[in-house]
Structures are given as C-alpha cells and as structure tokens.
Amino acid sequence: MAAIAFIGLGQMGSPMASNLLQQGHQLRVFDVNAEAVRHLVDKGATPAANPAQAAKDAEFIITMLPNGDLVRNVLFGENGVCEGLSTDALVIDMSTIHPLQTDKLIADMQAKGFSMMDVPVGRTSANAITGTLLLLAGGTAEQVERATPILMAMGSELINAGGPGMGIRVKLINNYMSIALNALSAEAAVLCEALNLPFDVAVKVMSGTAAGKGHFTTSWPNKVLSGDLSPAFMIDLAHKDLGIALDVANQLHVPMPLGAASREVYSQARAAGRGRQDWSAILEQVRVSAGMTAKVKM
C-alpha cells in the first residue's frame, strides 16, 4: 500500500480520499476546511498542518482543488508541497483548471526536479462516492503505469489521453460538449412544450438519432472523418430545417440563441460553397473559420 497525500477535500475530493483509505492506503490529508479534514481523520487519515507536511515522505501527492491559482499556491506557496516533496514522489493534479495553467505547473515542477501529471475526472460526485469515476490521464507512459493502481481505487475506467497536459485537454472538450448540449437540449425541450408535443415522444425519437447520440459516433465517422462529403443530408437542407425550427420558436416567443448561432455557422458553410455537401462538412467549415486547413477537399 502507498503513502499518499491528498489535498482538497471538497465534494469530489472527500469521497475520492475515502476510497483510497478503503483500499488500505496510508493517507495524510490537508484542506482549509477543518470539518472536511476531521471527516477523513475519523475514517483513518492523518491530518497535516499544511501542504508541505502532507507531502513529507509521500509517494503520491494528489491535488483536487477548485482552480489553478489554488493548485499553484498549494505547490509553490509558503509551506507548499515543494517544501516537503521528495524527488521520487509523483504529484497528480486531478483538478479541472485551464490547460495552459496545467502546462506551466508541470514545467515549473520539472524545473525543480519534481514529477507531475494531470488526471482530471469525469462523471459526478455520486461516482466519486462509489469509486466509479472516469479517469483522464495525461502523463508519460511511466507516470501513467505507476499511478494506475492508485487511480483505480477512485475510478472504474482509465483513459490514457496521451502526454502531460492531455488529460485536462480532453476534460475541457468533454465539458464543453456536455455543458453546451445541456443548454441546447433545454432550448429543444422548451420548444417541445410550446408545441404541445409530449416530451416522451421527443425523447423516443431523439434517442435513436444523432440528436440524442451525438455526431462523433453517428454522422461523422462514415462521412467527414472518412473523407467523404457526398450528401446523406445536405447542408442546404439542414440550414432550411433549422430555419423552420427557429421561425416556429420565434412565433411562439421561445428564445433559441444557441439554435440561431448554429444556423449562422450553416449560413457561412453555404456562402463558402458547401451547401450541397453532407452536413458533417460543418466540421470543415469550423476548421477553416478557426484558421486551420480543411482536411477534405471540396
């Protein structure tokens, strides 16, 4: 069993630390919330007066904090982790922070001779309690291999996202998609109500289409990702259908700002001559808008 320092005992961190204890690991904990520390001490953890004390003699130091500034302060501030850290220890940041902050933290740790990787998590606090988190590991092959037994005490699935900083990048993309889709789903649900359409009917239909399953696994693989833009569903038709939905929403006084923004992207694609291409070619349009080179010839 490993000697672990766990810093950050919030809604996610506390149950994650508890699962490490249940697996028999030696845990030294620190948090500014004394009650959160007491909760873990009652389960067998050892309290630390500061991050440096928590890190002393630890093989792994796990940080699970609300933002990147706090992570930096915990690592490099007064009585920070670096003051008590041994050079053979591995720091694992599991916080959700800005990727560029992660890159700088890892670089600064390396400059001091320390090892650090990023492993943000997916799923919810309920999964943190049951030890079924999705673990998104960004690190060297050696770091991922070394950390895996510790990480799997807190999760049920580990994805090796690639090198250092890649874990937080895939977490960022996943969060962007799920959070934006939550708002777009709300627009669709409210339009459903305004049209007096039974919600269960809409759910039944969408659960079997790209609307419910997402384009990454439905419309894209056999089209734009395979270099094929021949239309299964033309951008011109998608633009028309989206326009009808927005017109109906406007008549019913249902605000749909995300839908309107989406239609603008389709309008740009049509203006670029993509109207008769498959709707998955929207990926190429957004690439070009981002200053990148399209991967599929028009």
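Glycine too: its Cβ is placed from the backbone N, Cα and C atoms.
Worth saying up front: this structure is predicted, and the values here are computed from it rather than measured.
Feature annotation from Swiss-Prot assigns NAD(+) binding site to Q11, M12, D31, L65, T96, K240. K240 (NAD(+) binding site) carries a helical DSSP state (H, G or I). Cβ neighbours of K240 (NAD(+) binding site) (same chain, under 8 Å, six or more residues apart in sequence): none.
Long-range Cβ contacts of G122 (mutagenesis position) within its own chain (separation 6+, distance under 8 Å): L133, L134, L135, L136, K171, N174. G122 to S appears in Swiss-Prot as a published mutagenesis result, with the remark: 25-fold decrease in catalytic efficiency with SLA as substrate. 5-fold decrease in catalytic efficiency with NADH as substrate.
According to Swiss-Prot, the mutagenesis experiment R123 to G carries the following note: 130-fold decrease in catalytic efficiency with SLA as substrate. 3-fold decrease in catalytic efficiency with NADH as substrate. In the structure as shown, the Cβ atom of R123 (mutagenesis position) sits within 10 Å of 16 other Cβ atoms.
The 2,3-dihydroxypropane-1-sulfonate binding site annotation in Swiss-Prot covers R123, N174, N175, Y176, M177, S178, and the record cites experimental evidence as its basis. For M177 (2,3-dihydroxypropane-1-sulfonate binding site), the same-chain residues 6+ apart in sequence whose C-beta sits under 8 angstroms from its C-beta are G214.
Take the CB of T124 (mutagenesis position) and look out to 10 A: across all protein chains shown you find 13 other CB atoms. According to Swiss-Prot, the mutagenesis experiment T124 to G carries the following note: 230-fold decrease in catalytic efficiency with SLA as substrate. 12-fold decrease in catalytic efficiency with NADH as substrate.
Under DSSP, K171 (active site) is assigned to a helix (H, G or I) in the three-state scheme. The feature active site is assigned by Swiss-Prot to K171, with sequence analysis given as support.
Our reading of the 2,3-dihydroxypropane-1-sulfonate binding annotation (R123, N174, N175, Y176, M177, S178) yields a largest Cα to Cα distance of 14 angstrom.
Spatially, by CA atoms, the binding-site residues D31, L65, Y176, S178 include one closest to R123 (mutagenesis position), and that is S178. In this structure, the C-alpha atom of D31 (NAD(+) binding site) lies 21 angstrom from that of T124 (mutagenesis position). Maximum C-alpha to C-alpha distance over the listed NAD(+)-binding residues Q11, M12, D31, L65, T96, K240 is 54 Å. Of all the binding-site residues given, namely N175, Y176, S178, none has its Cα within 10 Å of the Cα of T124 (mutagenesis position).
Among the binding-site residues Q11, M12, L65, T96, the residue whose Cα lies closest in space to that of Y176 (2,3-dihydroxypropane-1-sulfonate binding site) is T96.
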